[in-house]
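> Could you have a look at this structure, given as structure tokens, before my questions?
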Amino acid sequence: MRMDMYHTKILKAIESEDYISVRRRVLRQLVESLIYEGIITPARIEKEEQILFLIQGLDEDNKSVTYECYGRERITFGRISIDSLIVRVQDGKQEIQSVAQFLEEVFRVVNVEQTKLDSFIHELEQTIFKDTIAQYERCNKLKYTQKSYDELENHLIDGHPYHPSYKARIGFQYRDNFRYGYEFMRPIKLIWIAAHKKNATVGYENEVIYDKILKSEVGERKLEAYKERIHSMGCDPKQYLFIPVHPWQWENFIISNYAEDIQDKGIIYLGESADDYCAQQSMRTLRNVTNPKRPYVKVSLNILNTSTLRTLKPYSVASAPAISNWLSNVVSQDSYLRDESRVILLKEFSSVMYDTNKKATYGSLGCIWRESVHHYLGEQEDAVPFNGLYAKEKDGTPIIDAWLNKYGIENWLRLLIQKAIIPVIHLVVEHGIALESHGQNMILVHKEGLPVRIALKDFHEGLEFYRPFLKEMNKCPDFTKMHKTYANGKMNDFFEMDRIECLQEMVLDALFLFNVGELAFVLADKYEWKEESFWMIVVEEIENHFRKYPHLKDRFESIQLYTPTFYAEQLTKRRLYIDVESLVHEVPNPLYRARQLNIQKSVATGGNYANC
């Protein structure tokens, strides 16, 4: 058999040291999350500033086996950090070589459904395989800080810093991974199809904008050619909508699962896009390589990545433009968000979907157009994905190292909080709208590394509100008019929550625990900047901001950002258990501790911080 280029690269990657490094990382994140989420309860032996964790298991002969590792419980949300290799102890000690063996042995002691365990093991093994290839191919010709925003979207290859199956991409074969994985920067052509209006719809009240985006994205000449093709099939172009499709989705899912629709001309293949596109970190969002200022295109992908199926739910596609319009109006009427912080909303301004109400194809054919960040960048401004702020070069150097050295850690950190974090909190406190502001949903706009402002994105599934806490309830969209799923849904299913605590949990979980907290780790581990000091500065800047808005005092207190503990999502547990009452666990809040320390510091110096 003749080996192709991809096959040769894969063999070299697996034989390299990168395979061992990636396997160690996946196992480390796996053990950290299992302990942190309380899925396993190892014995703990305190040893100076470290903890020796002893994890019990049973081998296939039901003989006792122990896994050992050293780590710490962090100030930042009580997160667990494993600092040593993880070794298997049974007739001697040996570093773990197999994710499958570790989980099989540990879960003979802890009960879990075998099919769920097998599925999770597969995700982890695929993550090791696919990240090994990415790390082996990693390009270090330029430092990260020398790269543009678009380049960073492709070069930030490390994936989720907490989730252990951060690069599973279940559905992609190895050639698919090379062709469509964002790390490999292969340009692709979108597939355009015509979809009959009996099953195809545009976003709610979005027809005019949809027509405009088609002319812009396809071009009038090509649009006419597409209409002629529909005519030649004996159909009326006025009865069809045009939808861009990811080429992998077309080849591997649409053709086989929509064969009946293709046969009866419910779907008509039109051709490839003129422009080239390239995947961003989220995989299903594509940037226009030919014309970078043109919109990003978010399309359905029937792959499982970071434990989530990357399709687009029809109801969320339907409401996407309305949500962006709502948020845009809110920001435009808030002088702080509009003029002072100059927050950028990358609006999801148009959308289209095809839905036959069949379970097997649900969410598999849809598109959302989102504004490009390049549309907003001013002179001398550049941008970096927020998760890039806690990423590292291959040698372990933080990519923000040069910026910290140039501006000083405290000065740079305070600016970051003022320009990027405070606007998200202000939106919750002033307006009652919480965004899922994790690392991929935020973009820092900077000038030579100095934080300037924040761009926020991906609103169609990442927003929550508690109706009694909305500043202007009458401005909130009526989602029940937009899609039948909303009309048939209940509280907490979508955007509307039944308690104000949900807004608090969204901010503490998405913004701080799994996003800003990672930056606290980088500063602590690489620069010996204490986590306590980090969170004290965060609290100082939050309170400095809200002192300027005394009318928000009661609303700020209602959010209870300084609660001693809160309930965080269990990302790993949800891969192992389905029939459980709750997939959250109680964790300590570093903002509470930091505020207490700030009060003590103020009292000691004769201040009145506690009365602020």
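Placed from the backbone N, Cα and C atoms, the Cβ positions cover glycine too.
Look at Swiss-Prot and you will find S282, M283, R284, K298, R310, Y390, E461 tagged as ATP binding site. Swiss-Prot documents K313 to A as a published mutagenesis change and attaches the note Preference for spermidine is not completely abrogated, but activity is increased with unnatural nucleophiles such as spermine, l,8-diaminooctane and cadaverine. Quoted from Swiss-Prot for the published mutagenesis K313 to M: Increases acceptance of polyamines lacking a secondary amine. Recorded in Swiss-Prot as a mutagenesis result, E461 to D carries the remark: Displays selectivity close to that of wild type. For the mutagenesis of E461 to A, Swiss-Prot gives this note: Increases relative acceptance of spermine, norspermidine and 1-aminoethyl-1,3-propanediamine. The structure shown keeps the original residue.
Tell me about the surroundings of these features in the structure.
For K298 (ATP binding site), the same-chain residues that are 6 or more apart in sequence and have a Cβ closer than 8 Å to its Cβ are S282, R284, T285, L286, L312, E348, C367, I368, W369, R370.
In this view, K313 (mutagenesis position) is surrounded by 20 other Cβ atoms within 10 Å of its Cβ, with every protein chain counted.
Within the same chain, the residues at least 6 positions away from E461 (mutagenesis position) whose Cβ sits under 8 Å from its Cβ are K313, S316, E436, listed in sequence order.
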> Is Y390 (ATP binding site) helix, strand or coil when read with DSSP?
helix
> Let me make sure I understand the span of the ATP site: among S282, M283, R284, K298, R310, Y390, E461, what is the greatest distance between any two Cα atoms, in Å?
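So the binding residues stretch over 25 Å, Cα to Cα.
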> List, in sequence order, the same-chain residues at least six positions removed whose CB sits under 8 Å from that of R310 (ATP binding site)?
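Within the chain, R310 (ATP binding site) has Cβ neighbours under 8 Å at S282, M283, R284, S300, L301, N302, I303, L304.
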> Taking DSSP as the reference, which of helix, strand or coil describes K298 (ATP binding site)?
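Where K298 (ATP binding site) sits, the three-state DSSP reduction gives strand.
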> Across all chains shown, how many C-beta atoms besides its own are within 10 angstroms of the C-beta of S282 (ATP binding site)?
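There are 19 such Cβ atoms around S282 (ATP binding site).
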